[in-house]
Amino acid sequence: MNQPSSLAADLRGAWHAQAQSHPLITLGLAASAAGVVLLLVAGIVNALTGENRVHVGYAVLGGAAGFAATALGALMALGLRAISARTQDAMLGFAAGMMLAASAFSLILPGLDAAGTIVGPGPAAAAVVALGLGLGVLLMLGLDYFTPHEHERTGHQGPEAARVNRVWLFVLTIILHNLPEGMAIGVSFATGDLRIGLPLTSAIAIQDVPEGLAVALALRAVGLPIGRAVLVAVASGLMEPLGALVGVGISSGFALAYPISMGLAAGAMIFVVSHEVIPETHRNGHETTATVGLMAGFALMMFLDTALG
């Protein structure tokens with residue numbers, strides 16, 4: 001009966017040990033988390049007053065679109081007994097391509113433009129966005145390091161992961177994956193510019209469909225009944241509207257908060273793609289199929305950005 005409290009105590013001890021053994025990662029997580037909190041505090045009042053309330057509404061609707069797409073993909077698992085590993089890797093590669101292109105076309109480039117109007121074009125603008133990129137990478141690196149989770153190829157990751165139920169490990173992995181997507185949606189609507197928000201939200205929603213399906217099938221593979229696996233996969237999509245609120249909050253406080261937050265969201269998404277998604281698509285020897293899927297997703301996002309931007 002003391003197992004949960006024992007696990008919590010062990011996690012606290014493991015976190016302390018990891019912090020001592022890897023001080024740079026710990027410092028990076030602390031710095032990035034502090035930066036996010038400061039941006040959020042600075043922006044929360046501004047985001048909820050005046051015309052910015054409309055921007056919050058856009059962000060929530062965008063996050064809801066991501067949630068609905070995840071739910072649609074998860075529900076598709078009810079009619080599928082299984083899909084081949086090659087098909088799954090192609091779908092995840094497609095999602096990775098859309099995330100990479102969204103990071104470039106809908107976050108980094110608009111971030112550079114926004115920073116250029118504040119500090120002037122050139123190296124100064126690039127430095128502002130690069131600061132955000134660094135914060136995003138440090139945030140996700142720290143969360144990845146200190147959060148127990150599991151990957152199909154590398155197994156248990158993070159402190160005390162071997163003692164946590166496999167279903168919860170997958171859920172934590174999904175949370176780590178969906179949070180930056182939701183943040184990106186929120187940041188893209190921070191100024192109310194639909195030319196930035198719509199392409200990015202469309203891209204994330206499109207790639208959320210195969211992701212939702214893959215999550216439901218993965219949860220079924222670790223032992224959950226199909227109905228419960230679908231429900232958990234659907235619920236995982238709630239991180240997107242929650243992340244969208246965080247995203248619009250951190251980017252609405254002051255002028256430089258917007259380009260910094262664009263870089264932060266891009267850095268977080270690129271980290272997830274490189275650290276999580278692409279390695280998973282290569283685990284079964286389907287690198288070529290996954291790469292073709294990635295390029296198709298990248299091209300589609302480029303088209304969406306041109307057509308809707």
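Quick reminder: no glycine exception, Cβ is built from N, Cα and C everywhere.
What Swiss-Prot records for ASP89, HIS286 is Zn(2+) 5 binding site. The secondary structure of HIS286 (Zn(2+) 5 binding site), as reduced to three states from DSSP, is coil rather than helix or strand.
Of all Cβ atoms in the protein chains displayed, 32 besides its own lie within 10 Å of the Cβ of SER106 (mutagenesis position). DSSP assigns SER106 (mutagenesis position) to a helical segment in the three-state reduction. What Swiss-Prot says about the mutagenesis result for SER106 to Ala is this: Is more tolerant to high Zn(2+) or Cd(2+) concentrations due to a decreased metal uptake ability.
According to Swiss-Prot, the mutagenesis experiment ASP144 to Ala carries the following note: Is more tolerant to high Zn(2+) or Cd(2+) concentrations due to a decreased metal uptake ability. When other Cβ atoms within 10 Å of the Cβ of ASP144 (mutagenesis position) are tallied across all protein chains shown, the result is 19.
Annotated Cd(2+) 3 binding site per Swiss-Prot: ASP144, HIS275, in sequence order. Just so you know, the Cβ of HIS275 (Cd(2+) 3 binding site) picks up 16 other Cβ atoms within 10 Å once every protein chain is counted.
Summarising the annotation, Swiss-Prot assigns Zn(2+) 2 binding site to HIS177, GLU276. For GLU276 (mutagenesis position), other Cβ atoms within 10 Å of its Cβ number 18.
Other Cβ atoms within 10 Å of the Cβ of ASN178 (mutagenesis position), summed over all protein chains shown, number 26. Swiss-Prot gives this note for the published mutagenesis ASN178 to Ala: Loses metal binding at M2 but does not lead to significant changes in either overall structure or metal coordination at M1; when associated with A-208 and A-240.
In the three-state DSSP scheme, GLU211 (Zn(2+) 1 binding site) is classed as helix. Per Swiss-Prot, Zn(2+) 1 binding site is recorded for GLU181, GLN207, GLU211.
Here ASP208 (mutagenesis position) comes close to GLY66, ALA69, THR70, GLY73, ALA95, GLU181, GLY237, GLU240: these same-chain residues lie at least six apart in sequence, with C-beta atoms under 8 angstroms from its C-beta. Listed in Swiss-Prot as a mutagenesis experiment, ASP208 to Ala is described as follows: Loses metal binding at M2 but does not lead to significant changes in either overall structure or metal coordination at M1; when associated with A-178 and A-240.
When other Cβ atoms within 10 Å of the Cβ of GLU240 (mutagenesis position) are tallied across all protein chains shown, the result is 29. Here Swiss-Prot describes GLU240 to Ala as a published mutagenesis experiment; the accompanying note says: Loses metal binding at M2 but does not lead to significant changes in either overall structure or metal coordination at M1; when associated with A-178 and A-208.
In Swiss-Prot, a mutagenesis experiment is listed as GLU276 to Ala, annotated with the note Is more tolerant to high Zn(2+) or Cd(2+) concentrations due to a decreased metal uptake ability. According to DSSP, GLU276 (mutagenesis position) sits within a helical segment.
Considering only the recorded positions SER106, HIS177, ASN178, GLN207, HIS275 (Cd(2+) 3 binding site) has HIS177 as its nearest partner by CA-CA distance. Inclusion criterion for the binding-site residues ASP89, HIS177, GLN207, HIS286: a C-alpha placed within 10 angstroms of the C-alpha of GLU276 (mutagenesis position); this criterion is met by HIS177.
Listed in chain order, the residues near the Zn(2+) 1 site other than GLU181, GLN207, GLU211 are GLY66, ALA69, THR70, ALA95, MET98, MET99, HIS177, ASN178, ILE204, ASP208, PRO210, each with its Cβ within 8 Å of the site Cβ centroid. Look at the binding-site residues GLU181, GLU211 and count other Cβ atoms within 10 Å of each Cβ; GLU211 has the fewest.
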